[in-house]
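**Student:** Quick one: structure below, then a few questions.
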Amino acid sequence: MSTPSSSLTTDESPASFILPDLVSHCPFPLRYHPKGDEVAKQTVHWLDSNCPDLTAKERKAMYGLQAGELTGYCYPYTTPERLRVVADFLNYLFHLDNISDGMMTRETAVLADVVMNALWFPEDYRPTKGQAAEELNPGKLARDFWSRCIPDCGPGTQARFKETFGSFFEAVNIQARARDEGVIPDLESYIDVRRDTSGCKPCWVLIEYALGIDLPDFVVEHPVIAALNQGTNDLVTWSNDIFSYNVEQSKGDTHNMIIILMEHHGHTLQSAVDYVGSLCQQTINTFCENKQQLPSWGPEIDDMVAKYVQGLEDWIVGSLHWSFQTRRYFGDEGQEIKQHRLVKLLTVAPPPPPPPPTPPPQSSDADTKKQKVKAQDGKGPVSDEEVWALVRAEQSKGSILESLFGFLTTSLSRIFFGYFFAYSH
């Protein structure tokens, strides 16, 4: 495949960039579930019918996402019933990603409590301290798909799903805190958090559910299995950073490896994309090498491991191809961009208007007199003695009652502000 000219992307303010050819580098065959399209229609209707507050724009994006089709690529050998449960989760996961974008730290913590409550108490809603008496919609959706997942889900798989989904929310909270503070993390910190904000880990657990297996803990915790899991996570996550960069930069979102490389490591846009692309290619190579290092645990476990590893491969190749099919990243031009790999940058959306200015507080009589003293002598901080000297001088201009009122007002103000600053610091 020919490579577009890089001259289009060498300006300080580029108008476009070139994608790495990750699809051609991936050695795994692409598969699709025979019932994938049918289940995709069912799952998007499930989310649509259970989210009455979505706007018309949000509904259009939901249908353009094609999360059900992603499920068909990544879980091609499961039963239609289990495919539907996994598809509902993937649609739900993207929904959580959308509603958590822009949330403050406190709001993401509330969201996490609501969802994890549904996973730990799937039979009925049990509000904990501080939770609303009526269950919020994200909790209802989680309880719906999870209650359908449990009957065919092994105990180890259930435990791992709840653990990894909990880690997802912890990482989302870290991301929200960085967003609150306007911080762009360093590369190492970003990679560590991104492995959880991606939501990939619970998706890997659902490979077990989809295939009807329940891997022993000692297998899941084996270094080679852990390396295969992390390699798949990195490949899916980092390639997603490349594919989603254009949309994210247009919204001012900084939770992206491309932006971090430009911010902290002096990369241009194109060199950052090329660098992440090379990391993805190296990760695919390392995955294949690690696969050859798998030990044997006996025929029964080896068969489960082989199915599980193939599930990881299906995720790698499926997510790469789906990224050009969904409208989430490239709109209606995905298939064309898949061929020529040239991405034209979207216009950056203007920032929201600033809030109206807060009117200045009314100055007290004592404050006004302090300003007068400062203006008269040009000195720094004004002492209490100087203020009261001016007060006494001006008291002769008014009645005794006015003088007494001025004294009481100033004294009470001094007491109030003294306590205020003492306790606020």
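Glycine is treated like the rest: Cβ placed from N, Cα and C.
Although substitutions are noted, the structure shown does not include any of them.
The Mg(2+) 1 binding site annotation in Swiss-Prot covers Asp97, Asp101. Summarising the annotation, Swiss-Prot assigns Mg(2+) 2 binding site to Asp97, Asp101 and lists similarity to another entry as the type of evidence. What Swiss-Prot records for Asn240, Ser244, Glu248 is Mg(2+) 3 binding site. Among the mutagenesis experiments that Swiss-Prot reports, Lys251 to Ile is described with the note: Weak effect on catalytic activity. The annotation that Swiss-Prot gives for the mutagenesis experiment His255 to Pro reads: Increased synthesis by of the cis pathway product delta-cadinene 8. Quoting Swiss-Prot on the mutagenesis of Asn256 to Leu: Loss of catalytic activity.
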**Student:** Which one of these mutagenesis positions, Lys251, His255, has the sparsest Cβ neighbourhood, judged by other Cβ atoms within 10 angstroms?
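**Tutor:** Selected from the mutagenesis positions Lys251, His255 on minimum Cβ neighbours within 10 Å: Lys251.
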**Student:** Near Ser244 (Mg(2+) 3 binding site), which residues of its chain come within a Cβ-Cβ distance under 8 Å, counting only those 6 or more away in sequence?
**Tutor:** Asn256, Arg328, Tyr329
**Student:** For Asn240 (Mg(2+) 3 binding site) and Asp101 (Mg(2+) 1 binding site), what Cα-Cα distance in Å is obtained after rounding to a whole number?
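**Tutor:** If we compare the Cα positions of Asn240 (Mg(2+) 3 binding site) and Asp101 (Mg(2+) 1 binding site), the gap is 16 Å.
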**Student:** List the other residues in this chain whose Cβ sits within 8 Å of the Cβ centroid of the Mg(2+) 3 site residues Asn240, Ser244, Glu248, in sequence order.
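**Tutor:** In sequence order, the nearby non-listed residues are Asp241, Ile242, Phe243, Tyr245, Val247, Asn256, Tyr329.
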**Student:** With DSSP assignments reduced to helix, strand and coil, which class does Asn256 (mutagenesis position) get?
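**Tutor:** Assignment for Asn256 (mutagenesis position) reads coil.
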**Student:** Would you mind listing, in sequence order, the residues at least six apart from Asp97 (Mg(2+) 1 binding site) in the same chain with a Cβ closer than 8 Å to its Cβ?
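**Tutor:** Result: Gly199.
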**Student:** Three-state secondary structure of Asp101 (Mg(2+) 1 binding site) from DSSP?
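**Tutor:** Reduced to three states, the DSSP call for Asp101 (Mg(2+) 1 binding site) is coil.
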**Student:** Among Asp101, Glu248, all listed as binding-site residues, which has the most CB atoms within 10 Å of its CB?
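**Tutor:** Buried the deepest by this measure is Glu248.
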**Student:** How big is the Cα-to-Cα gap, in Å, between Asp101 (Mg(2+) 1 binding site) and Lys251 (mutagenesis position)?
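**Tutor:** It is 11 Å, counting Cα to Cα.
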**Student:** If one measures from the C-alpha of Glu248 (Mg(2+) 3 binding site) to the C-alpha of His255 (mutagenesis position), what distance in angstrom results, rounded to a whole number?
**Tutor:** 8
